[in-house]
Amino acid sequence: MNRQVIEFSKYNPSGNMTILVHSKHDASEYASIANQLMAATHVCCEQVGFIESTQNDDGNDFHLVMSGNEFCGNATMSYIHHLQESHLLKDQQFKVKVSGCSDLVQCAIHDCQYYEVQMPQAHRVVPTTINMGNHSWKALEIIYETYVHYVIPVKQVTTEIQHLVEAFVREQQWSHKYKTVGMMLFDEQRQFLQPLIYIPEIQSLIWENSCGSGTASIGVFNNYQRNDACKDFTVHQPGGSILVTSKRCHQLGYQTSIKGQVTTVATGKAYIE
């Protein structure tokens, strides 16, 4: 039996365990490789990204591709951490290319090893109602270039609500333009977010320990609710906290960035069938 060798590192950005693959593979294999690596019986993580380039020619060639071609804020922070650990960065501010985002992503390294990522811009923000089970829930629908989020205010995150959300996500026929669908259960009083991310391409549905893009959506939610900017607003999540800075400009729309810390927990080789 031939087994394929995968060179990887595993990172911890606020509990959202992330694997970045260093070895080169055909893009058609990304989903299959990721599904095996993510399994609880394997290396185990919440998402997998593939490093396509660590070269920096004019700041445009750092390139990260996620297994479902989605954008991921925590994986981008993990990629920044990798670039810094490998001494590949010349400046504290730079840009990287990430799947699911047509523009280059502005990044920065701050004191105390905080990494900041400029997040994709919301294209449309509208209040809506979601019918789940026998209940109707008020939500804020936030549509991005390649994904959609629903921020649902809750007083408490319960198992019952989580099951309703899971069923809702699976039952919908999502547009092919959405690489990911996020259901963000948000307790405003505690500033606590419980994020669910669904990736249609690989049929991955995970209650994440933390979510960078979801944190950005909480920033947009705050802007919309309070009609005011927020800076380094702490969003607590099951695996840790992420900071969000967000403001709404009349001409530019919502401008949002997230900031967090990352640690390396493992590096080595994995074997897949």
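Glycine too: its Cβ is placed from the backbone N, Cα and C atoms.
Don't look for the substitutions in this one, it keeps the originals.
While the structure shown retains the original residue, Swiss-Prot records the mutagenesis experiment Asn16 to Ala with this note: Significantly reduces histidine binding; when associated with S-72. In the structure as shown, the Cβ atom of Asn16 (mutagenesis position) sits within 10 Å of 32 other Cβ atoms. DSSP assigns Asn16 (mutagenesis position) to coil, not to a helix or a strand.
According to Swiss-Prot, the experimentally introduced change Glu46 to Ala is described as follows: Significantly reduces histidine binding; when associated with S-72. The secondary structure of Glu46 (mutagenesis position), as reduced to three states from DSSP, is coil rather than helix or strand. Annotation for Glu46 (mutagenesis position): same-chain Cβ neighbours under 8 Å, separated by at least 6 residues, are Asn16, Met17, Thr18, Met38, Ile206, Glu208, Asn209.
Taking the Cβ of Gln47 (mutagenesis position) as centre and 10 Å as the limit, one finds 27 other Cβ atoms among all the protein chains shown. Record note (Swiss-Prot), mutagenesis Gln47 to Ala: Significantly reduces histidine binding; when associated with S-72. The unchanged residue is displayed.
Quoted from Swiss-Prot for the published mutagenesis Cys72 to Ser: Loss of activity. Within 10 Å of the C-beta atom of Cys72 (mutagenesis position) sit 33 other C-beta atoms, taking all shown protein chains into account.
According to Swiss-Prot, the feature active site, proton acceptor maps to Cys72, an assignment based on a curator's inference.
The active site, proton donor annotation in Swiss-Prot covers Cys211. Under DSSP, Cys211 (active site, proton donor) is assigned to coil, being neither helix nor strand in the three-state scheme. In this view, Cys211 (active site, proton donor) is surrounded by 33 other Cβ atoms within 10 Å of its Cβ, with every protein chain counted.
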Provide, as an integer number of angstrom, the distance between the C-alpha atoms of Gln47 (mutagenesis position) and Cys72 (mutagenesis position).
9
Any idea what the Cα distance is from Cys211 (active site, proton donor) over to Cys72 (mutagenesis position), rounded to a whole Å?
8
